[in-house]
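Scroll down for the structure; my scribbles are underneath it.
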Amino acid sequence: MVFLPLKWSLATMSFLLSSLLALLTVSTPSWCQSTEASPKRSDGTPFPWNKIRLPEYVIPVHYDLLIHANLTTLTFWGTTKVEITASQPTSTIILHSHHLQISRATLRKGAGERLSEEPLQVLEHPRQEQIALLAPEPLLVGLPYTVVIHYAGNLSETFHGFYKSTYRTKEGELRILASTQFEPTAARMAFPCFDEPAFKASFSIKIRREPRHLAISNMPLVKSVTVAEGLIEDHFDVTVKMSTYLVAFIISDFESVSKITKSGVKVSVYAVPDKINQADYALDAAVTLLEFYEDYFSIPYPLPKQDLAAIPDFQSGAMENWGLTTYRESALLFDAEKSSASSKLGITMTVAHELAHQWFGNLVTMEWWNDLWLNEGFAKFMEFVSVSVTHPELKVGDYFFGKCFDAMEVDALNSSHPVSTPVENPAQIREMFDDVSYDKGACILNMLREYLSADAFKSGIVQYLQKHSYKNTKNEDLWDSMASICPTDGVKGMDGFCSRSQHSSSSSHWHQEGVDVKTMMNTWTLQKGFPLITITVRGRNVHMKQEHYMKGSDGAPDTGYLWHVPLTFITSKSDMVHRFLLKTKTDVLILPEEVEWIKFNVGMNGYYIVHYEDDGWDSLTGLLKGTHTAVSSNDRASLINNAFQLVSIGKLSIEKALDLSLYLKHETEIMPVFQGLNELIPMYKLMEKRDMNEVETQFKAFLIRLLRDLIDKQTWTDEGSVSERMLRSQLLLLACVHNYQPCVQRAEGYFRKWKESNGNLSLPVDVTLAVFAVGAQSTEGWDFLYSKYQFSLSSTEKSQIEFALCRTQNKEKLQWLLDESFKGDKIKTQEFPQILTLIGRNPVGYPLAWQFLRKNWNKLVQKFELGSSSIAHMVMGTTNQFSTRTRLEEVKGFFSSLKENGSQLRCVQQTIETIEENIGWMDKNFDKIRVWLQSEKLERM
C-alpha cells in the first residue's frame, strides 16, 4: 500500500515536491487487552476467547464468497463458505467479523450422501472484532469441514472495508459505486474471515449486480449468469493462495483500456468513463514494469491478468490487491495537457510500488504486521530499482536519499520505533504504515545492496522469493536467504558473490571478515534510530566514533545501541570510494597520505549522519563555496542536511550551518536546492508561530536573495527534463509566495489572461501552481478558481487549485474550506487531511486548523480510523510547527483528555517531542540567526 505521508502533495503525488508544498503553505490505545468482562449471550454463554490474535488450531483452506451489494439502499448481503481443518479437537471456531449482522451459521461435514449440516451457535465480541461459532461436538483433527455463514451489512461511509464511493459525470449526474480497501484489518467488514496475514487460503468469488454495472475482482471473470429479479451473478476464477487483506472487488460503471505483456498477462486500467482517456500513461508504465519484475525476480507473474483501478474516493495512495490494484485518481490518471512533470514521476513510482508488491507482500507475505517493512520497505526500494531501468529519463536514483531524510526526521525522536516492532490491535497495526516501515526499510535495504554488491543482493532476494512463495516470513527468513548467498565464514558465496576483494578499500576490515548479514542487519531492524558518526582527522589517522543520534538532547542518549555501519568515504586526494565496516563504538583507519578534506557516506547510501570535528566542516564549507561540483549533488545535499541536523543536538553552530548554505547561490541541481529549502523554510515557519515578524521578513528576503539568480534563469515554459521542470515549478512558487515582484507580476499577467479566457487558455503546467497561488489572493480570483475546481477532470489541476485556495489570507474562506471538505459534498472528504494541513501551514489559518481538529476529533477518527496515516498527517500537520510553550500545553492538554481515543498514539508523542524541540531550538538559535542576518557576508550577496 502506498500511504500518503505527512510530507505529501496530492497535486503531484510526488515524494519530492511534497515536503516543499507543505512548508511553503504558509503508542497506542489501551484496548489490546480489555479489562472488561467478555460479552455474553442472553443465556449467559461467555465468549470463549480473550486474545486479539486468533487461535491457530483452526485453519482456513478455501473461501467461497457470494456478495450482493445494493447501490440504491447502500446495503449488502453475503454468504461465506469457508473450508477449514482443525489441528486439535475443538468445538469452538474463532474468526473475525466487524459491523456485520450474522443471520445464520452452519457446519457441513462429510460428502455426497453422507453430507450433513448442523447449526452453529454464534457469539459476538465487537470490541475484539471477533465471532465465535460453537459446534455441538468437537471437530476432528485433519478432517475437512465447511463453515457456512449468512450475513448482511451496510456499505461503509469511511474509506475502508466494503465502502461507497461517488463521482459526478460531466453533466453533473451523481453516480455511486462500491469498492474495497481491506489492508490491514478490514476484510472482516465485508465477510467473516480469518483476517490475519498468515491465514492464507484460496478464494472463489461471486458478485451479484445490476446489468448496468460491471464487477471486477482479483481474478478474471469465468462466467456471468442471470439470477432472480434480473440480476447478474459474476463468477470469478479461483485465486492463488493469499491473505485476506489482498481480496478485492469493485462494482461500478467503469470503462477500461488494456494491453498484453510479452508473457501474455492482460493489463487493464479502469476509470470513470469521463476520465478513461487519462489512463494510457499508467497502462504503458504498468506493462513495462510488470515485464521488468518478471525478469528481475526470475519468477513469472502468477495471475492471468493485472487490473489497475482509479477510485474516486480513496484514503491512501494505492493498494496492492493481487490482480486488482487500486489507486487514488491522482496516483493513476495522467492528463497529457494538464498533469505536471512531478505527477508523471509520482504515477510511475506508485504503479512500480504496487506491482512490486505482487511479489513482495502478495507472493511472499510477512507473518504478522510487526514485520510490515518486509512488504513496504521492499516495495518502496523496488520503486527505485525498477523505474531507474524502465524509465531512465526520470533519473529516480538521484531522489532516493530524500526518502532516507524523511525517515530520519521521525526516527530521530525518542517516540520512534524499530523497523520490526511488536503490535497487536488494529490501531497499533495501522500505525506501522509510517516512514519507518516504508522509507527506513527501503534505505537499509539500499545500504545492504551497496554493501553486498547489486548482484549478490539480487540473488539473495530471488532466493528468498522462490523459497517462500505462497508462504509467510519473518525478519530472519530474509537474512537467512542473504546468508546463503554470503556465508559468514569469509568463503566466497554463491556465484562468487560477496568476495570483498571486488571493492577497493584502504582498510583490511572489509576484506578479512565474513559477511554476517543477520547480525549486521539486526542492528538496523531491531533498534530504533540511527547512528551519528563523528570523524576526527589527525594527520593520516581518521578517528571514528558512533553514537545514537536523538533530538531533544545535546548529549548522546544512553541507549547502549551499537550498529554495524558500512562506512564509505572519498577524500581530496581520491574520488575512489573507500569502505570501512564500523562494528565497535570507536575505531581508527589510516589513510595513505594526509588530505585536505574527507567526505563520508558517499552518495548518501548509508542510513547515518556524519559530524566532522575540528576544522572538518570548515574544509567542506570551503570546498562547496569554491568548487562545489567536486562532490556529487547527492553528497552536497547530504552535507546540507547533516549540518542542520547537527545544529539540533548542539554539535554544530547555527552560524556554521547557515554559512554552508550560502554556497546555494551557485547551485543548479534539484536535490541540493530542495534540501536547502527543506532546512531553511522551517526556520521562518517557527518564527511565524511566535509573531517574530521583523526577523521572519528578513529571513524570507535572505532566502530569495540566495536563490534569486537561479529563479531569474527559470523560463515560464514546460521545457527540460523532469527534474528541471520540477525545480522550475517550485522555484517560481517560492518566489511568488514570497512576493518577489518579477515573479508576482508575471504570474498576475498569466492569471488575468487565463481568467479572461474563462479558464480555457492552456497555461504552462510547470508554472500553474505559482499562477494559481497568486490569483487566489483576491476574492474575485479565489471565487473563479473554486468555480473551475468544481468541474475540472484533471487531478493535477484540482490539486493545484486546492493548494491555491488554501493560500488565501481570508479566514472566512479558510473556514469554509475546512467545513466543506469535511462534509464531502462540494469537496471530497479524501481531500480533507491535505486541506487541514495546508491551512495549518498558512500564517493566518493555523489557529483555525488546530481548533477544527480539536472540535471534530471524534468524527475524524471514526472517518479516517484511529492510528491511520491520515490521522497522523492531520495531527502533525496542524501542530508540529508550534514553537511556544502556550501551544505546547494546549497540545498536551487536548490529547491527554482523549485517553484511549488518541492520547497514546505515536503521532501525538511525535508532535509533542517536535514542539519541545522547536521551543528549545528557537530559544538557542533565534538571536544568533538575527545577528547572522545582519552580517557583512550577507551584504555582499
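Glycine is treated like the rest: Cβ placed from N, Cα and C.
So, quick note: what you're seeing has the original residues, none of the substitutions.
Long-range Cβ contacts of GLU320 (substrate binding site) within its own chain (separation 6+, distance under 8 Å): MET1, GLU183, LEU246, HIS353, GLU354, HIS357, GLN358, GLY361, ASN362, ALA379. Per Swiss-Prot, substrate binding site is recorded for GLU183, GLY317, ALA318, MET319, GLU320, ASN321.
For the recorded site, HIS353 (Zn(2+) binding site), the DSSP three-state label reads helix. Swiss-Prot lists HIS353, HIS357, GLU376 with the feature Zn(2+) binding site.
According to Swiss-Prot, the active site, proton acceptor annotation covers GLU354, on the basis of sequence analysis. Cβ neighbours within 10 Å of GLU354 (active site, proton acceptor), excluding its own Cβ and spanning all shown chains: 29.
Cβ neighbour count for TYR438 (mutagenesis position) (all protein chains, 10 Å cutoff from its Cβ): 28. TYR438 to Phe appears in Swiss-Prot as a published mutagenesis result, with the remark: Loss of enzyme activity.
Most Cβ neighbours within 10 Å, among the binding-site residues HIS353, HIS357: HIS353 holds that distinction in the structure as shown. For the recorded site, TYR438 (mutagenesis position), the DSSP three-state label reads helix. Note: GLU376 (Zn(2+) binding site) has non-local neighbours MET1, GLY361, PHE433, SER437, TYR438, GLY441, i.e. same-chain residues 6+ apart with C-beta under 8 A of its own C-beta.
Each of MET1, VAL2, GLU320, GLU354, ALA356, PHE360, GLY361, ASN375, PHE378, ALA379, LYS380, MET382, GLU383, TYR438 belongs to the same chain as HIS353, HIS357, GLU376, is absent from that list, and has a C-beta within 8 angstroms of the C-beta centroid marking the Zn(2+) site. Annotation note: MET319 (substrate binding site) sits in a strand segment as assigned by DSSP. Contacts of ALA318 (substrate binding site) defined by a Cβ separation under 8 A and a same-chain sequence distance of 6+ are given as MET1, VAL2, THR325, THR326, TYR327, ARG328, ALA331, LEU332, THR350, VAL351, HIS353, GLU354, in order along the sequence. All protein chains included, GLU183 (substrate binding site) registers 26 other Cβ atoms within 10 Å of its own Cβ. Less than 8 angstroms from the CB of ASN321 (substrate binding site) sit THR180, PHE182, ASN218, LEU246, VAL247, ALA248, each of them six or more residues away in the same chain.
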